[in-house]
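J.: Shown below is the structure under consideration.
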Amino acid sequence: MSQAIGILELTSIAKGMELGDAMLKSANVDLLVSKTICPGKFLLMLGGDIGAIQQAIETGTSQAGEMLVDSLVLANIHPSVLPAISGLNSVDKRQAVGIVETWSVAACISAADRAVKGSNVTLVRVHMAFGIGGKCYMVVAGDVSDVNNAVTVASESAGEKGLLVYRSVIPRPHEAMWRQMVEG
């Protein structure tokens, strides 16, 4: 698994493809995601060692101009973050849930990483801007106090860039909502 990830989110699909090529040529990194996201944006996610990720993201951000939505370099990513992006992390029993919604994928992934590093919660999912108007959201589960802490940490993280849409903690979710949130 990669020690670090880098994310570049752009308002142009063509520019995203161009920069993806430039970033991959600039450093020894792996392409994890290269995808269109709503509404007409483009997302690049790279993995590799921290120095290479920093170089690749610098290459991308320096050439993105006004098409840059957000970027992120995240070293020592928590082991639950990538599985939460590509699917779901399982939760054994119904618990409190917390949801944090952001305006960018990079802000949400950074918030999710900080939340699970600072709280005893399970990061259930990170839904990345596909079919939801370019927004991103994360879902955590655990004891109420831990979920409250995780949501606070994540909200503060997203709020640092002004990219927090909304946050919510549901102490005792209804069974139907629980299934929808944690089972997909």
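Glycine is treated like the rest: Cβ placed from N, Cα and C.
Note that the structure is predicted; figures quoted are calculated from it, not measured.
What Swiss-Prot records for Cys38 is [4Fe-4S] cluster binding site. Residues annotated as domain 'BMC 1' in Swiss-Prot, with sequence analysis given as evidence: 4-86. Among the features that Swiss-Prot reports, domain 'BMC 2' is placed at 96-182, with the record citing sequence analysis. Quoted from Swiss-Prot, the note on mutagenesis experiment Cys38 to Ala is: Allows movement of 1,2-PD and NAD(+)/NADH across the BMC, excretes slightly more propionaldehyde, makes normal BMCs. Here Swiss-Prot describes Cys38 to Trp as a published mutagenesis experiment; the accompanying note says: No transport of 1,2-PD or NAD(+)/NADH across the BMC, makes normal BMCs. Among the sequence features in Swiss-Prot, the mutagenesis site Cys38 to Ile is noted as follows: No transport of 1,2-PD or NAD(+)/NADH across the BMC, no change in propionaldehyde excretion, makes normal BMCs. One mutagenesis experiment named in Swiss-Prot is Cys38 to Ser, and its note says Purified protein is more stable, crystallized, has a triangular pore of about 46 Angstroms(2) area. Allows movement of 1,2-PD and NAD(+)/NADH across the BMC, excretes slightly more propionaldehyde, makes normal BMCs.
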J.: Name the secondary structure element type, per DSSP in three states, that contains Cys38 (mutagenesis position).
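T.: SS state of Cys38 (mutagenesis position) = coil.
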J.: Tally the residues of the domain 'BMC 2' (96-182) by DSSP class, grouping H, G and I as helix, E and B as strand, and everything else as coil.
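T.: With helix first, then strand, then coil, the domain 'BMC 2' (96-182) has 38 helix, 28 strand, 21 coil.
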J.: When the pLDDT values for the domain 'BMC 1' (4-86) are averaged, what is the result?
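T.: A mean pLDDT of 94 is what the model gives the domain 'BMC 1' (4-86).
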